[in-house]
Amino acid sequence: MQKVFLAMDTCALVIHQSLSRIKLSPPKSSSSSSSAFSPESLPIRRIELCFRGAICAAVQRNYEETTSSVEEAEEDDESSSSYGEVNKIIGSRTAGEGAMEYLIEWKDGHSPSWVPSSYIAADVVSEYETPWWTAARKADEQALSQLLEDRDVDAVDENGRTALLFVAGLGSDKCVRLLAEAGADLDHRDMRGGLTALHMAAGYVRPEVVEALVELGADIEVEDERGLTALELAREILKTTPKGNPMQFGRRIGLEKVINVLEGQVFEYAEVDEIVEKRGKGKDVEYLVRWKDGGDCEWVKGVHVAEDVAKDYEDGLEYAVAESVIGKRVGDDGKTIEYLVKWTDMSDATWEPQDNVDSTLVLLYQQQQPMNE
(Lines of atoms letter the chains of each structure in order from A and count residues from 1; the text may use other names and numbers.)
(Lines give C-alpha, C1' and ligand atoms only; values in the text may rest on other atoms or scores of the structure.)
Protein backbone atom coordinates (compact mmCIF):
# COMPACT_ATOMS: atom_id res chain seq x y z
CA MET A 1 0.00 0.00 0.00
CA GLN A 2 1.21 3.46 -0.75
CA LYS A 3 1.43 5.46 2.43
CA VAL A 4 -0.95 8.35 2.11
CA PHE A 5 -1.40 8.88 5.85
CA LEU A 6 1.14 9.16 8.59
CA ALA A 7 0.93 6.17 10.90
CA MET A 8 -0.88 6.84 14.14
CA ASP A 9 1.42 7.14 17.13
CA THR A 10 0.35 4.57 19.71
CA CYS A 11 3.05 5.29 22.25
CA ALA A 12 1.67 6.00 25.71
CA LEU A 13 2.85 8.99 27.68
CA VAL A 14 5.20 8.34 30.60
CA ILE A 15 4.05 9.24 34.11
CA HIS A 16 6.68 10.37 36.62
CA GLN A 17 5.06 9.78 39.99
CA SER A 18 7.71 11.81 41.77
CA LEU A 19 6.47 15.02 40.18
CA SER A 20 3.07 16.54 40.92
CA ARG A 21 3.29 20.28 40.92
CA ILE A 22 3.80 23.44 38.94
CA LYS A 23 7.36 24.63 39.14
CA LEU A 24 8.43 28.26 38.99
CA SER A 25 12.13 28.79 38.39
CA PRO A 26 13.99 31.48 40.40
CA PRO A 27 15.15 34.62 38.57
CA LYS A 28 18.46 34.53 36.74
CA SER A 29 18.99 38.28 36.92
CA SER A 30 17.44 41.41 38.37
CA SER A 31 16.41 42.73 34.95
CA SER A 32 12.67 43.07 34.34
CA SER A 33 10.92 40.56 32.07
CA SER A 34 9.35 41.57 28.80
CA SER A 35 6.16 39.83 29.92
CA ALA A 36 4.25 40.92 32.97
CA PHE A 37 2.99 37.36 33.40
CA SER A 38 6.32 35.52 33.21
CA PRO A 39 6.92 33.70 36.52
CA GLU A 40 10.63 33.46 35.77
CA SER A 41 10.93 37.21 36.28
CA LEU A 42 9.81 37.14 39.92
CA PRO A 43 12.41 36.98 42.79
CA ILE A 44 10.31 34.78 45.03
CA ARG A 45 10.44 32.92 48.27
CA ARG A 46 6.94 31.53 47.95
CA ILE A 47 4.35 32.13 45.24
CA GLU A 48 0.64 31.59 45.31
CA LEU A 49 -0.69 31.11 41.80
CA CYS A 50 -4.11 31.98 40.54
CA PHE A 51 -4.75 31.70 36.82
CA ARG A 52 -8.14 33.02 35.75
CA GLY A 53 -8.82 32.40 32.05
CA ALA A 54 -5.87 33.81 30.15
CA ILE A 55 -4.70 36.00 33.06
CA CYS A 56 -1.83 34.89 35.24
CA ALA A 57 -1.54 36.75 38.54
CA ALA A 58 1.17 36.14 41.10
CA VAL A 59 1.34 37.41 44.65
CA GLN A 60 4.89 38.00 45.80
CA ARG A 61 6.02 37.81 49.36
CA ASN A 62 9.02 39.70 50.61
CA TYR A 63 12.29 38.09 49.89
CA GLU A 64 14.43 37.79 53.03
CA GLU A 65 18.16 38.21 52.79
CA THR A 66 20.13 35.06 53.53
CA THR A 67 22.51 34.83 56.46
CA SER A 68 26.14 33.97 56.16
CA SER A 69 25.64 30.46 57.48
CA VAL A 70 25.79 27.60 54.98
CA GLU A 71 22.68 25.98 56.44
CA GLU A 72 20.54 29.10 55.97
CA ALA A 73 21.95 29.67 52.47
CA GLU A 74 20.96 26.14 51.44
CA GLU A 75 17.51 26.66 52.92
CA ASP A 76 17.02 29.89 50.97
CA ASP A 77 18.27 28.24 47.78
CA GLU A 78 15.71 25.49 48.18
CA SER A 79 12.85 27.89 48.92
CA SER A 80 13.68 30.12 45.95
CA SER A 81 12.44 27.33 43.69
CA SER A 82 9.02 26.96 45.32
CA TYR A 83 5.93 25.28 43.89
CA GLY A 84 2.23 25.92 43.57
CA GLU A 85 0.91 22.54 44.71
CA VAL A 86 -1.50 20.82 42.33
CA ASN A 87 -4.02 18.31 43.56
CA LYS A 88 -5.19 17.16 40.13
CA ILE A 89 -6.50 18.25 36.72
CA ILE A 90 -10.28 18.30 36.63
CA GLY A 91 -10.96 19.65 33.13
CA SER A 92 -9.45 20.58 29.78
CA ARG A 93 -10.08 22.86 26.82
CA THR A 94 -8.34 23.82 23.61
CA ALA A 95 -6.77 27.25 23.32
CA GLY A 96 -5.44 29.10 20.28
CA GLU A 97 -3.23 27.38 17.70
CA GLY A 98 -3.79 23.90 19.09
CA ALA A 99 -2.54 24.66 22.61
CA MET A 100 -4.26 23.12 25.62
CA GLU A 101 -5.36 24.58 28.94
CA TYR A 102 -6.27 22.59 32.04
CA LEU A 103 -8.56 23.27 34.97
CA ILE A 104 -6.42 22.82 38.07
CA GLU A 105 -7.64 21.80 41.51
CA TRP A 106 -5.19 23.27 44.04
CA LYS A 107 -4.04 21.55 47.22
CA ASP A 108 -4.28 24.77 49.24
CA GLY A 109 -8.02 24.97 48.61
CA HIS A 110 -7.74 27.80 46.12
CA SER A 111 -10.57 28.02 43.59
CA PRO A 112 -9.94 25.85 40.50
CA SER A 113 -8.39 27.86 37.68
CA TRP A 114 -7.40 27.43 34.03
CA VAL A 115 -3.67 27.07 33.42
CA PRO A 116 -1.80 26.80 30.08
CA SER A 117 -0.23 23.37 29.63
CA SER A 118 3.24 24.90 29.38
CA TYR A 119 3.02 25.92 33.06
CA ILE A 120 2.11 22.45 34.29
CA ALA A 121 4.57 19.67 35.11
CA ALA A 122 4.60 17.01 32.41
CA ASP A 123 3.70 14.20 34.81
CA VAL A 124 0.50 15.98 35.89
CA VAL A 125 -0.63 16.42 32.29
CA SER A 126 0.39 12.86 31.46
CA GLU A 127 -1.59 11.42 34.35
CA TYR A 128 -4.71 13.17 33.04
CA GLU A 129 -4.19 12.70 29.30
CA THR A 130 -2.71 9.19 29.03
CA PRO A 131 -5.96 7.28 29.70
CA TRP A 132 -7.78 9.43 27.11
CA TRP A 133 -5.27 8.97 24.30
CA THR A 134 -4.82 5.29 25.12
CA ALA A 135 -8.57 4.82 24.76
CA ALA A 136 -8.63 6.86 21.54
CA ARG A 137 -5.75 4.93 19.98
CA LYS A 138 -7.45 1.65 20.82
CA ALA A 139 -10.94 2.86 19.86
CA ASP A 140 -12.12 1.76 23.32
CA GLU A 141 -15.73 2.92 23.40
CA GLN A 142 -16.30 2.10 27.07
CA ALA A 143 -13.16 3.89 28.25
CA LEU A 144 -13.86 6.96 26.13
CA SER A 145 -17.41 7.11 27.48
CA GLN A 146 -16.15 7.06 31.07
CA LEU A 147 -13.55 9.77 30.42
CA LEU A 148 -15.75 12.25 28.52
CA GLU A 149 -17.08 14.14 31.53
CA ASP A 150 -15.47 17.56 32.12
CA ARG A 151 -13.12 17.02 29.19
CA ASP A 152 -12.77 18.82 25.88
CA VAL A 153 -13.71 16.19 23.31
CA ASP A 154 -11.69 18.18 20.76
CA ALA A 155 -8.45 18.03 22.77
CA VAL A 156 -5.47 17.70 20.42
CA ASP A 157 -2.22 15.75 20.58
CA GLU A 158 1.19 16.95 19.43
CA ASN A 159 0.12 16.51 15.79
CA GLY A 160 -3.10 18.45 16.20
CA ARG A 161 -5.20 15.30 15.99
CA THR A 162 -8.34 14.79 18.03
CA ALA A 163 -9.66 11.50 19.36
CA LEU A 164 -12.20 11.49 16.53
CA LEU A 165 -9.45 11.25 13.91
CA PHE A 166 -7.96 8.20 15.63
CA VAL A 167 -11.20 6.25 16.05
CA ALA A 168 -12.21 7.11 12.47
CA GLY A 169 -8.94 5.73 11.14
CA LEU A 170 -9.33 2.63 13.29
CA GLY A 171 -12.79 2.01 11.87
CA SER A 172 -14.97 2.29 14.97
CA ASP A 173 -18.28 3.79 13.91
CA LYS A 174 -19.54 3.36 17.49
CA CYS A 175 -16.75 5.54 18.87
CA VAL A 176 -17.32 8.05 16.07
CA ARG A 177 -20.98 8.35 17.02
CA LEU A 178 -20.11 8.60 20.72
CA LEU A 179 -17.69 11.48 20.17
CA ALA A 180 -20.01 13.19 17.69
CA GLU A 181 -22.85 13.11 20.22
CA ALA A 182 -20.45 14.66 22.76
CA GLY A 183 -19.95 17.61 20.40
CA ALA A 184 -16.78 16.64 18.53
CA ASP A 185 -15.83 18.84 15.58
CA LEU A 186 -16.46 16.53 12.62
CA ASP A 187 -14.38 18.69 10.27
CA HIS A 188 -11.31 19.33 12.46
CA ARG A 189 -8.09 19.30 10.41
CA ASP A 190 -4.83 18.06 11.92
CA MET A 191 -1.46 19.79 11.61
CA ARG A 192 0.22 16.97 9.68
CA GLY A 193 -1.49 17.28 6.33
CA GLY A 194 -4.80 18.98 7.09
CA LEU A 195 -6.57 15.63 7.39
CA THR A 196 -10.11 15.34 8.77
CA ALA A 197 -11.84 12.32 10.28
CA LEU A 198 -13.38 11.73 6.85
CA HIS A 199 -9.93 11.71 5.23
CA MET A 200 -8.73 9.23 7.85
CA ALA A 201 -11.70 6.92 7.34
CA ALA A 202 -11.38 7.11 3.55
CA GLY A 203 -7.61 6.61 3.55
CA TYR A 204 -7.71 3.68 5.95
CA VAL A 205 -10.59 2.17 3.94
CA ARG A 206 -13.35 2.31 6.56
CA PRO A 207 -16.59 2.51 4.54
CA GLU A 208 -18.83 2.08 7.60
CA VAL A 209 -17.18 5.04 9.31
CA VAL A 210 -17.35 7.13 6.14
CA GLU A 211 -21.07 6.42 5.99
CA ALA A 212 -21.49 7.32 9.68
CA LEU A 213 -19.59 10.60 9.33
CA VAL A 214 -21.61 11.59 6.27
CA GLU A 215 -24.81 10.75 8.12
CA LEU A 216 -23.68 12.83 11.11
CA GLY A 217 -23.06 15.84 8.88
CA ALA A 218 -19.33 15.82 8.10
CA ASP A 219 -18.46 18.22 5.26
CA ILE A 220 -17.35 16.14 2.29
CA GLU A 221 -15.93 19.22 0.55
CA VAL A 222 -13.19 19.91 3.15
CA GLU A 223 -9.75 19.64 1.52
CA ASP A 224 -6.43 18.56 3.00
CA GLU A 225 -3.20 20.52 2.53
CA ARG A 226 -2.80 19.01 -0.96
CA GLY A 227 -6.22 20.27 -1.94
CA LEU A 228 -7.84 16.82 -1.93
CA THR A 229 -11.27 16.02 -0.55
CA ALA A 230 -11.83 12.62 1.08
CA LEU A 231 -13.42 11.42 -2.16
CA GLU A 232 -10.47 12.55 -4.27
CA LEU A 233 -8.08 10.94 -1.80
CA ALA A 234 -9.92 7.61 -1.99
CA ARG A 235 -9.85 7.75 -5.79
CA GLU A 236 -6.12 8.47 -5.71
CA ILE A 237 -5.44 5.49 -3.47
CA LEU A 238 -7.61 3.21 -5.62
CA LYS A 239 -5.62 4.16 -8.72
CA THR A 240 -2.37 3.11 -7.05
CA THR A 241 -3.76 -0.15 -5.61
CA PRO A 242 -2.79 -3.10 -7.89
CA LYS A 243 -5.72 -4.75 -9.68
CA GLY A 244 -4.14 -8.15 -10.27
CA ASN A 245 -2.88 -8.73 -6.74
CA PRO A 246 -5.20 -11.09 -4.81
CA MET A 247 -3.88 -9.63 -1.55
CA GLN A 248 -5.24 -6.24 -2.57
CA PHE A 249 -8.65 -7.44 -3.75
CA GLY A 250 -10.39 -6.77 -0.44
CA ARG A 251 -8.78 -3.36 -0.23
CA ARG A 252 -10.01 -2.39 -3.68
CA ILE A 253 -13.53 -3.52 -2.79
CA GLY A 254 -13.39 -1.42 0.38
CA LEU A 255 -12.15 1.65 -1.49
CA GLU A 256 -14.90 1.28 -4.06
CA LYS A 257 -17.45 1.22 -1.22
CA VAL A 258 -15.92 4.37 0.27
CA ILE A 259 -16.03 6.10 -3.11
CA ASN A 260 -19.60 4.98 -3.69
CA VAL A 261 -20.75 6.45 -0.36
CA LEU A 262 -19.01 9.76 -0.98
CA GLU A 263 -20.13 9.99 -4.60
CA GLY A 264 -23.69 9.35 -3.51
CA GLN A 265 -23.46 12.33 -1.18
CA VAL A 266 -21.84 14.55 -3.80
CA PHE A 267 -24.46 13.81 -6.45
CA GLU A 268 -27.47 13.75 -4.12
CA TYR A 269 -28.05 17.47 -4.49
CA ALA A 270 -26.49 17.98 -7.91
CA GLU A 271 -28.92 18.42 -10.80
CA VAL A 272 -28.09 16.90 -14.18
CA ASP A 273 -28.65 19.06 -17.25
CA GLU A 274 -28.08 16.26 -19.72
CA ILE A 275 -26.23 13.02 -20.33
CA VAL A 276 -23.49 13.43 -22.91
CA GLU A 277 -22.07 9.93 -23.19
CA LYS A 278 -22.26 6.43 -21.76
CA ARG A 279 -19.75 3.70 -21.01
CA GLY A 280 -19.82 0.28 -19.37
CA LYS A 281 -22.69 -2.17 -19.02
CA GLY A 282 -25.00 -3.46 -16.32
CA LYS A 283 -24.01 -2.50 -12.79
CA ASP A 284 -20.80 -0.92 -14.13
CA VAL A 285 -22.54 1.55 -16.43
CA GLU A 286 -21.46 5.18 -16.11
CA TYR A 287 -22.75 8.38 -17.69
CA LEU A 288 -20.84 11.50 -18.64
CA VAL A 289 -23.15 14.21 -17.31
CA ARG A 290 -23.34 17.96 -17.74
CA TRP A 291 -24.49 19.80 -14.60
CA LYS A 292 -27.10 22.54 -14.53
CA ASP A 293 -24.85 24.69 -12.34
CA GLY A 294 -22.30 24.90 -15.15
CA GLY A 295 -19.66 22.65 -13.61
CA ASP A 296 -17.35 20.46 -15.67
CA CYS A 297 -18.79 17.28 -17.16
CA GLU A 298 -18.13 14.24 -14.96
CA TRP A 299 -18.41 10.49 -15.24
CA VAL A 300 -21.03 9.34 -12.76
CA LYS A 301 -22.04 5.79 -11.87
CA GLY A 302 -25.45 4.88 -13.21
CA VAL A 303 -26.90 4.36 -9.72
CA HIS A 304 -26.38 8.07 -9.01
CA VAL A 305 -28.27 9.29 -12.08
CA ALA A 306 -32.03 9.74 -11.86
CA GLU A 307 -33.85 6.88 -13.55
CA ASP A 308 -35.98 9.15 -15.74
CA VAL A 309 -32.91 11.04 -16.99
CA ALA A 310 -31.08 7.80 -17.79
CA LYS A 311 -34.18 6.38 -19.50
CA ASP A 312 -34.59 9.47 -21.66
CA TYR A 313 -30.97 9.14 -22.75
CA GLU A 314 -31.37 5.44 -23.51
CA ASP A 315 -34.55 6.21 -25.50
CA GLY A 316 -32.70 8.79 -27.56
CA LEU A 317 -34.56 11.79 -26.17
CA GLU A 318 -32.83 15.16 -26.19
CA TYR A 319 -33.27 18.02 -23.78
CA ALA A 320 -34.07 21.56 -24.90
CA VAL A 321 -35.19 24.74 -23.19
CA ALA A 322 -38.85 25.62 -23.74
CA GLU A 323 -39.75 29.30 -24.00
CA SER A 324 -43.55 29.06 -23.90
CA VAL A 325 -46.62 27.02 -24.74
CA ILE A 326 -48.59 28.48 -27.65
CA GLY A 327 -51.14 25.79 -28.44
CA LYS A 328 -53.02 22.72 -27.23
CA ARG A 329 -54.66 19.70 -28.86
CA VAL A 330 -55.72 16.10 -28.34
CA GLY A 331 -53.31 13.53 -29.75
CA ASP A 332 -53.98 11.00 -32.48
CA ASP A 333 -55.10 8.41 -29.94
CA GLY A 334 -57.97 10.68 -28.92
CA LYS A 335 -56.83 10.76 -25.29
CA THR A 336 -53.33 12.22 -24.90
CA ILE A 337 -53.09 15.98 -24.45
CA GLU A 338 -50.34 17.66 -26.46
CA TYR A 339 -48.98 21.20 -26.33
CA LEU A 340 -47.37 23.28 -29.04
CA VAL A 341 -44.06 24.38 -27.57
CA LYS A 342 -41.89 27.28 -28.69
CA TRP A 343 -38.17 26.63 -28.03
CA THR A 344 -35.40 29.09 -27.24
CA ASP A 345 -32.88 27.32 -29.50
CA MET A 346 -35.20 26.26 -32.35
CA SER A 347 -37.11 28.30 -34.90
CA ASP A 348 -39.98 25.85 -35.30
CA ALA A 349 -42.47 25.05 -32.55
CA THR A 350 -43.26 21.36 -31.98
CA TRP A 351 -46.14 19.38 -30.53
CA GLU A 352 -45.10 17.59 -27.34
CA PRO A 353 -46.93 15.20 -24.98
CA GLN A 354 -48.05 16.86 -21.76
CA ASP A 355 -45.56 14.78 -19.71
CA ASN A 356 -42.64 16.33 -21.64
CA VAL A 357 -43.69 19.93 -21.04
CA ASP A 358 -42.86 22.03 -17.99
CA SER A 359 -46.00 22.26 -15.82
CA THR A 360 -45.28 25.94 -15.11
CA LEU A 361 -45.46 26.78 -18.83
CA VAL A 362 -48.68 24.79 -19.13
CA LEU A 363 -50.22 26.76 -16.24
CA LEU A 364 -49.20 30.08 -17.80
CA TYR A 365 -50.77 29.01 -21.10
CA GLN A 366 -54.03 28.03 -19.39
CA GLN A 367 -54.22 31.35 -17.53
CA GLN A 368 -53.98 33.21 -20.83
CA GLN A 369 -56.91 31.37 -22.42
CA PRO A 370 -60.56 32.53 -22.42
CA MET A 371 -62.62 31.17 -19.53
CA ASN A 372 -64.90 29.16 -21.85
CA GLU A 373 -62.07 27.12 -23.38
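Keep in mind that glycine also has a Cβ here, set from the backbone N, Cα and C atoms.
This is the original sequence, none of the listed changes applied.
Copied over from Swiss-Prot, here are the features:
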DOMAIN    84-135  domain 'Chromo 1'
MUTAGEN   Arg161 to Ala  Decreased interaction with LHCP
MUTAGEN   Arg192 to Ala  Decreased interaction with LHCP
MUTAGEN   Tyr204 to Ala  Loss of interaction with LHCP
MUTAGEN   Arg226 to Ala  Decreased interaction with LHCP
BINDING   Glu232  Mg(2+) binding site
MUTAGEN   Tyr269 to Ala  Decreased interaction with ALB3
DOMAIN    270-320  domain 'Chromo 2'
MUTAGEN   Trp291 to Ala  Decreased interaction with ALB3
MUTAGEN   Asp293 to Ala  Decreased interaction with ALB3
DOMAIN    321-373  domain 'Chromo 3'
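Mapped onto this structure are the features recorded in Swiss-Prot.
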residue : record               : DSSP class
Arg161  : mutagenesis position : coil
Arg192  : mutagenesis position : coil
Tyr204  : mutagenesis position : coil
Arg226  : mutagenesis position : coil
Glu232  : Mg(2+) binding site  : helix
Trp291  : mutagenesis position : strand
Mutagenesis positions (Arg161, Arg192, Arg226), the one with most neighbouring Cβ atoms at 10 Å: Arg161
Alpha-carbon distance [Arg226 (mutagenesis position); Glu232 (Mg(2+) binding site)] in Å: 11
Structural state census, the domain 'Chromo 1' (84-135) (DSSP three-state): 20 helix, 22 strand, 10 coil
Lowest local Cβ density (other Cβ within 10 Å) among recorded positions: Glu232, Asp293: Asp293
DSSP residue counts for the domain 'Chromo 3' (321-373), split into helix, strand and coil: 12 helix, 20 strand, 21 coil
C-alpha spacing of Arg192 (mutagenesis position) relative to Arg226 (mutagenesis position), in angstrom: 11
Local Cβ density at Trp291 (mutagenesis position) - other Cβ atoms counted within 10 Å: 16
Cα distance (Å, whole number) from Tyr204 (mutagenesis position) to Asp293 (mutagenesis position): 33
Integer Å distance between the CA atoms belonging to Arg161 (mutagenesis position) and Arg192 (mutagenesis position): 8
Alpha-carbon distance [Arg161 (mutagenesis position); Tyr204 (mutagenesis position)] in Å: 16
Around the Cβ of Tyr204 (mutagenesis position), the count of other Cβ atoms that are within 10 Å: 20
Alpha-carbon distance [Arg161 (mutagenesis position); Trp291 (mutagenesis position)] in Å: 36
